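Take a look at the structure below.
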Amino acid sequence: MASLIYRQLLTNSYTVDLSDEIQEIGSTKTQNVTINLGPFAQTGYAPVNWGPGETNDSTTVEPVLDGPYQPTSFNPPVDYWMLLAPTAAGVVVEGTNNTDRWLATILVEPNVTSETRSYTLFGTQEQITIANASQTQWKFIDVVKTTQNGSYSQYGPLQSTPKLYAVMKHNGKIYTYNGETPNVTTKYYSTTNYDSVNMTAFCDFYIIPREEESTCTEYINNGLPPIQNTRNIVPLALSARNIISHRAQANEDIVVSKTSLWKEMQYNRDITIRFKFASSIVKSGGLGYKWSEISFKPANYQYTYTRDGEDVTAHTTCSVNGMNDFNFNGGSLPTDFIISRYEVIKENSYVYVDYWDDSQAFRNMVYVRSLAANLNSVICTGGDYSFALPVGQWPVMTGGAVSLHSAGVTLSTQFTDFVSFNSLRFRFRLTVEEPSFSITRTRVGGLYGLPAAYPNNGKEYYEVAGRLSLISLVPSNDDYQTPITNSVTVRQDLERQLGELREEFNALSQEIAMSQLIYLALLPLDMFSMFSGIKSTIDAAKSMATSVMKKFKKSGLANSVSTLTDSLSDAASSISRGASIRSVGSSASAWTDVSTQITDVSSSVSSISTQTSTISRRLRLKEMATQTEGMNFDDISAAVLKTKIDRSTQISPNTLPDIVTEASEKFIPNRAYRVINNDEVFEAGTDGRYFAYRVETFDEIPFDVQKFADLVTDSPVISAIIDFKTLKNLNDNYGISRQQAFNLLRSDPRVLREFINQDNPIIRNRIEQLIMQCRL
C-alpha cells in the first residue's frame, strides 16, 4: 500500500557523496544552538599578524553635560545653558551688554530674616536688602538695572534644594529659572545685542545645549548625577574646550596600506538598521478550533536612508535562533481551543540581522579584518492576534516584549530572490521587558518574552542606529570587483522556496478527490512512482532518492524506529507477564516506551487519558511492524502527498527531501488506533481520548487499560480511519450490519470506497477531516 514509501525510506541503505554532505551542511537550519564565531570567522584570508583594530567615535557627538569648568569670564555661545553650581552664598553670576542691561544673580542661604548686605556687582559695592524665609531651601535672586548708574530691582526668585541655577542667551533674550524646586519654570529678560553679552561666573559651571533643556531642568529640580558630586571630578579651565581632538570621522574611507595590486581600506560608517519579524501561523484541519503551529520565519526588508547627504539603499534579513516552544490545550473535545505549538523568544534566544547596502564599503567585502560596531538597543513589543473561532468569543494573544542588545558582528551571505551578496550579520542578545504576554479567555497569563503571533505590533519596521568600522583588502583598481566567496548562513534561499511550497501544499487540500485518494492509498508506491510528477525525475532519480532518504534519516519517525530497535533488544530477556500494572508497563516498553513514564498506575496521579495518549504515540510503529490488509493513516498521508506533489508547481528536487520528511511527521497529527478482541474493541487516540465498546451494539464498556496494554503487545494494531464516534453516528442514522461494522473497524478500503461512491455524508466528512489534517 501507499505507506510502503515510508517503510522503504526507513529500511533502505543509502550512500552519501561528499559534495552532497557539504551542500547539506550549508543549507541546514539549526535551532537552539548559538556558536560565537568571533570577528575573524569566514574571512577566507590567509593568517597574518593583523592588529585588533578600533571602534571609532564621531566628532558630531555632543555631550549632554559638558564640564565642570572653573570660574571665568567669557562670552558664552548662543543657545547653550550655563548650569551654575555654587557652593556658598554670594554673587553667582553677572552679565551685561554695557548698554541697557546689567543682570546679576545672588544666592542666599536658608533661614535669613530681612537684612541689608553688601555685594560687589560689576566692580562696585552695592547695598542689597535680602531675605529667605525657607528653613531648607536656598534662594537665587536676580538683581537688574537698565542704566549704568541706576538702582537695582529684584526679580525671580528661585527657591532651590539642589542649589543649582542656569542662564542662557536665546532669541534676543536672556533666560533664567524661577519658581520652586522641583517645579521650576523659565523666564526671560529682553536684551539688545544679546549675543554680545559677556558672563562672569563666580563658581564652577557646566554647559548644556538647548536641545537638552529638559535635562537641564531635571538637574535644576533634582540635582546633578551622583558621579558629578564626587571629589574625583576636577573642574577644568574653559580653554580646554578649544583643544582639537583628532578623531576618526563617522563616515570616511582611509587607505591603510597599498601595493601595486591590493590595498587595505578602512571604512567608517554611520549605519541605520531597519528590520522586521515574520511569522507563520498554521491552522489545523477540523472544525476550526485548533492551530498547529505559530512560528518565526526569516523576513527580508529593503529601504533607503540618507547618510552624509548620500542616499543609501539597504537590505536586511532578520532571523531568530534559540526559540522557546509553548503550547495551550483547552481540552479534548473537537470544539476546544488548542495551540499545539507557538514559539516565544526570550533571554536565551538570539536575533540575527544580516545587513547590506550599496555603498563602497560593501562592494568588495570578502577579505575583512578589524570588524567592530557600536549599536543602540531597541525594544520590540508584541501586538494583539485574535484566534477566529467559528463560534464564541475569540481568544486573543496579546502583549510581550523583549529588548535587543548588540552582541557581536560577523560576515555572512544574504540570499534574495535574484542575487546573493556578502553582508554583515549583527547578532543581538535579548532581555525580557514589560508587558508580559497572555492569551485572553484562557488561563495563560503573566508569561514573559515575545511570541511569534504578532511580533511587529503594526510597525513597518524596528530601527537600530550605530557606527561601524572595518578594514577590507580590496583591489587597487577601484573598477575591479572581487569575486564573492559565499559563506554559510542560517537561512538560505531554500527556506524561502519551502515557505512558498508549504502555502501551495496547504491550498491544494481542497482539490483532492476522495475516490482518487482511496485508489492511490491502495497502490504500492515506491520511490520512483511517488516522485514521478517532478520534472527531470529520470535524470535525477538516484541523487534525488539519496537526498530524500538522507534527510528522512534525521526525522522524528526514523529516530523513533531506532529507539524501538534498541528497546526491543533490551526488553527481549526481561519481559515478564504478570497481573500487576508495573509488569504490564515493562512488557509494553519494547514498543511503547512508557515504562519510564508509567511505573505504578495504582499510585500515579496520571489519568487513563494520559496513559493511553502516551501509548498511542508509539502505536504507529507497532502498526508498521505488523502490516495488515486494511488501510492505515500512513496510506492516506502518502496518497495525499503524492497527489499534492503531482499538482504542485513549486516542487523541485531541492525542496522534496524537506517536504517528504515534514509530511511524515506532521500529516494527520490526530490519529486513533484500535485493537479488536472478539466482540470488544479498544480504541485510543493521540489526543488522550479512549473508548471501549461492543461491535454488536456499539454500546460503550469500561476501558481496561491493563487489558488494552496486553492486547497491543500481542495483537495487530489497526488505524481507526473511521473512528468510534463516526461509526456510532453512521449506525444511528443509516444502520449498518455486523459485517459492515467489522469491515469499517478493519479499515477495509473496498467498503470505504463503496460508502464514498454512495456519497455517504458521514464517511465523506470523516475522510475530508483527515485530508484537511494533511497540512505543513
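Cβ coordinates come from backbone N, Cα and C, glycine included.
Feature annotations, courtesy of Swiss-Prot:
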- S190 to A: Reduced ability to bind sialic acid (MUTAGEN)
- R241 to H: Complete loss of trypsin activation of VP4, resulting in a blockage to viral entry (MUTAGEN)
- V391 to D: Drastic loss of infectivity by blocking the host membrane permeabilization after virus internalization. Almost complete loss of association with liposomes (MUTAGEN)
- W394 to Q: Slight loss of infectivity. No effect on the association with liposomes (MUTAGEN)
- T146 to S: In strain: Isolate MMU-18006 (VARIANT)
- A166 to G: In strain: Isolate MMU-18006 (VARIANT)
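The recorded positions shown are T146, A166, S190; of these, the one with its CA atom nearest the CA of V391 (mutagenesis position) is A166. For T146 (variant position), the spatially nearest entry among the recorded positions A166, S190, W394 is S190, judged by CA separation. Of all Cβ atoms in the protein chains displayed, 12 besides its own lie within 10 Å of the Cβ of W394 (mutagenesis position). Taking the Cβ of S190 (mutagenesis position) as reference, residues of its chain lying under 8 Å away and at least six apart in sequence are, in sequence order, G172, K173. Each residue contributes its Cα atom, and for W394 (mutagenesis position) and A166 (variant position) those atoms are 57 Å apart. Sequence-distant neighbours of A166 (variant position) (same chain, six or more apart, CB under 8 Å from its CB) are W81, M82, L83, L84, T176, Y177, I208, C216, I220, listed in sequence order. For the recorded site, S190 (mutagenesis position), the DSSP three-state label reads strand. Under the three-state DSSP scheme, W394 (mutagenesis position) falls in the coil class. Most Cβ neighbours within 10 Å, among the recorded positions T146, V391: T146 holds that distinction in the structure as shown.
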